[in-house]
Amino acid sequence: MTEIERKFLVATFPDGELHAVPLRQGYLTTPTDSIELRLRQQGTEYFMTLKSEGGLSRQEYEIQIDVTQFEMLWPATEGRRVEKTRYSGKLPDGQLFELDVFAGHLSPLMLVEVEFLSEDAAQAFIPPPWFGEEVTEDKRYKNKALALSIP
């Protein structure tokens, strides 16, 4: 499946109704690998995700795993982890966004992502005033880099 998204720093936390869920992610690959293999605990659900390289558009495959599989693989992510709270909401035009507030050594970093059905829609998107600088193409803001305390 192709994932098309743009990522921004957050200038100010948005007003409105948001749904929050705690996340922890660990990476089985390093930032220099051409693919990304990630484990994620999202509330009480567990996932393994494979992503290709890319900025605006890249391939993504995700499967749900059980807690036993997650806990068996989690130790292999030591030193390559992030913890955050993900807030989901809608922009005034109905477009969904996901805002991540990072914990621990990455606090007070906040990033917001918006996914699109096409690259044309992504290019036409005008971010609202509470969005900050765009970092879609900046590899330092990929979660696998953040897991190593970069930037």
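Every residue number used here counts from 1 along the chain in the order it is shown.
Cβ coordinates come from backbone N, Cα and C, glycine included.
As annotated by Swiss-Prot, domain 'CYTH' applies to 1-148, with the evidence given as sequence analysis.
Reduced to three states, the DSSP call for LYS7 (mutagenesis position) is strand. Among the mutagenesis experiments that Swiss-Prot reports, LYS7 to Ala is described with the note: No effect on hydrolase activity.
For TYR27 to Phe, Swiss-Prot lists a mutagenesis experiment annotated as follows: Strong loss of hydrolase activity. TYR27 (mutagenesis position) falls within a strand when secondary structure is assigned with DSSP.
Sequence-distant contacts (6 or more apart, same chain, Cβ under 8 Å) of TYR27 (mutagenesis position) comprise GLU36, LEU37, ARG38, LEU39, THR77, ARG80, ARG81, ASN143, LYS144, ALA147. Sequence annotations record features per position, and here Swiss-Prot assigns active site, proton acceptor to TYR27.
The secondary structure of LYS51 (mutagenesis position), as reduced to three states from DSSP, is extended strand. Remark: LYS51 (mutagenesis position) has GLU3, ILE35, GLU36, ARG38, ARG58, GLN59, GLU60, TYR61 as non-local neighbours, by Cβ distance under 8 Å and separation of at least 6 in sequence. Annotation of the mutagenesis experiment LYS51 to Arg in Swiss-Prot: The affinity is strongly decreased and the catalytic efficiency is at least 1000 times lower than that of the wild-type. Manganese ions do not induce a significant activation.
What Swiss-Prot notes for the published mutagenesis of LYS84 to Ala is this: It is 10 times less active than the wild-type and the affinity for PPPi is 2 orders of magnitude lower than for the wild-type. Mutant is more strongly activated by manganese ions than by magnesium ions, and the inhibitory effects of calcium and zinc ions are less pronounced. Sequence-distant neighbours of LYS84 (mutagenesis position) (same chain, 6+ apart, CB under 8 A from its CB) are PRO22, LEU23, ARG24, GLN25, ASP100, VAL101, PHE102, ALA103, LEU106. According to DSSP, LYS84 (mutagenesis position) sits within a strand segment.
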